[in-house]
Amino acid sequence: MDNQGVIYSDLNLPPNPKRQQRKPKGNKNSILATEQEITYAELNLQKASQDFQGNDKTYHCKDLPSAPEKLIVGILGIICLILMASVVTIVVIPSTLIQRHNNSSLNTRTQKARHCGHCPEEWITYSNSCYYIGKERRTWEESLLACTSKNSSLLSIDNEEEMKFLSIISPSSWIGVFRNSSHHPWVTMNGLAFKHEIKDSDNAELNCAVLQVNRLKSAQCGSSIIYHCKHKL
């Protein structure tokens with residue numbers, strides 16, 4: 001045995017197919033694990049995105065009114081407009097009509113003071129009568145027509161107190177007293193005899209009466225004298 005030499009040789013055995021397949025097994029498992037992790041991450045991202053979109057829709061839904069709410073709001077708005085228009089119609093139109101009626105009534109009162117118990121504007125009230133104090137000088141007949149156009153008569157004197165009052169207002173004015181001649185009596189516009197004394201009655205040309213400073217006197221009917229009108233209430 002000592003004489004026999006020990007022979008060392010390298011055995012070149014063919015590779016074992018099973019071992020060759022086992023080596024890549026670890027790599028394959030790691031790849032599969034990585035793929036699973038990626039897939040799981042993608043699923044998580046997708047789920048998170050869906051949750052975010054769902055929450056966003058929820059928030060938007062909370063902020064925006066639904067279709068029935070919009071309809072109700074629109075109906076309420078229309079009702080409010082109708083009510084406002086009705087209020088304006090009820091308040092404005094009657095007030096306008098009332099104002100027109102008042103203006104018409106005022107004109108009627110001014111033209112026909114006897115029917116309402118008040119004197120027209122710019123007239124003076126004294127002892128249940130209205131007096132228009134004229135500033136124009138006219139003849140007796142012109143003064144008579146001017147007072148008639150004002151729904152009144154030429155100034156008449158009922159008593160001494162009224163004469164004093166009128167003398168304070170105006171020193172001189174025509175009165176509604178006349179005569180046909182010096183041989184006829186003095187009469188009023190109603191044809192009644194005038195009882196107060198009239199000065200200068202002897203002059204045949206002076207057939208119309210004038211109030212002058214607390215007394216009555218005769219004057220020519222064609223003279224231009226201030227006139228006053230009287231209207232009994």
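Including glycine, each Cβ sits where the backbone N, Cα and C put it.
Those substitutions? Not in this structure, it's all original residues.
According to Swiss-Prot, the experimentally introduced change Val6 to Ala is described as follows: Decreases interaction with INPP5D/SHIP-1; when associated A-38.
Under the heading of mutagenesis, Swiss-Prot lists Tyr40 to Phe and annotates it as follows: Impairs phosphorylation, interaction with INPP5D/SHIP-1 and NK cell functional inhibition; when associated F-8.
What Swiss-Prot lists as domain 'C-type lectin' is 118-231. Taken residue by residue, the domain 'C-type lectin' (118-231) breaks down under DSSP into 20 helix, 42 strand, 52 coil.
Annotation for Arg137 (mutagenesis position): same-chain Cβ neighbours under 8 Å, separated by at least 6 residues, are Ser224, Ile225, Ile226. Arg137 to Ala appears in Swiss-Prot as a published mutagenesis result, with the remark: Reduces binding to HLA-E.
Annotation of the published mutagenesis Met163 to Ile in Swiss-Prot: Has no impact on the affinity for HLA-E; the original residue is retained in the structure shown. Counting only same-chain residues six or more apart in sequence, the Cβ atoms lying under 8 angstroms from the Cβ of Met163 (mutagenesis position) belong to Ile157, His196, Leu211, Asn214, Leu216.
A sphere of 10 angstroms centred on the C-beta of Ser172 (mutagenesis position) encloses 13 other C-beta atoms. Under its mutagenesis annotations, Swiss-Prot gives Ser172 to Ala the following note: Has no impact on the affinity for HLA-E.
One entry in Swiss-Prot concerns the mutagenesis experiment Asp200 to Ala. Its note says: Has no impact on the affinity for HLA-E. Under 8 Å, Cβ to Cβ, and six or more positions away along its own chain, Asp200 (mutagenesis position) finds Leu206, Lys217, Ser218.
For the published mutagenesis Gln212 to Ala, Swiss-Prot gives the following note: Reduces binding to HLA-E. Around Gln212 (mutagenesis position), the same-chain residues at least 6 positions away in sequence with a Cβ under 8 Å from its Cβ are Pro171, Ser172.
The local packing around Arg215 (mutagenesis position), expressed as other Cβ atoms within 10 Å of its Cβ over all shown chains, amounts to 13. Experimental mutagenesis at this site is recorded by Swiss-Prot as Arg215 to Ala, annotated: Reduces binding to HLA-E.
In sequence order, Glu205, Leu206, Asn207, Cys208 are the residues of the chain that are 6 or more apart from Gln220 (mutagenesis position) and have a CB within less than 8 Å of its CB. What Swiss-Prot says about the mutagenesis result for Gln220 to Ala is this: Has little impact on affinity for HLA-E.
The 10 Å shell around the Cβ of Ser223 (mutagenesis position) contains 14 further Cβ atoms across the protein chains shown. Among the mutagenesis entries in Swiss-Prot is Ser223 to Ala, noted as: Has no impact on affinity for HLA-E.
Over the domain 'C-type lectin' (118-231) the predicted model carries a mean pLDDT of 91.
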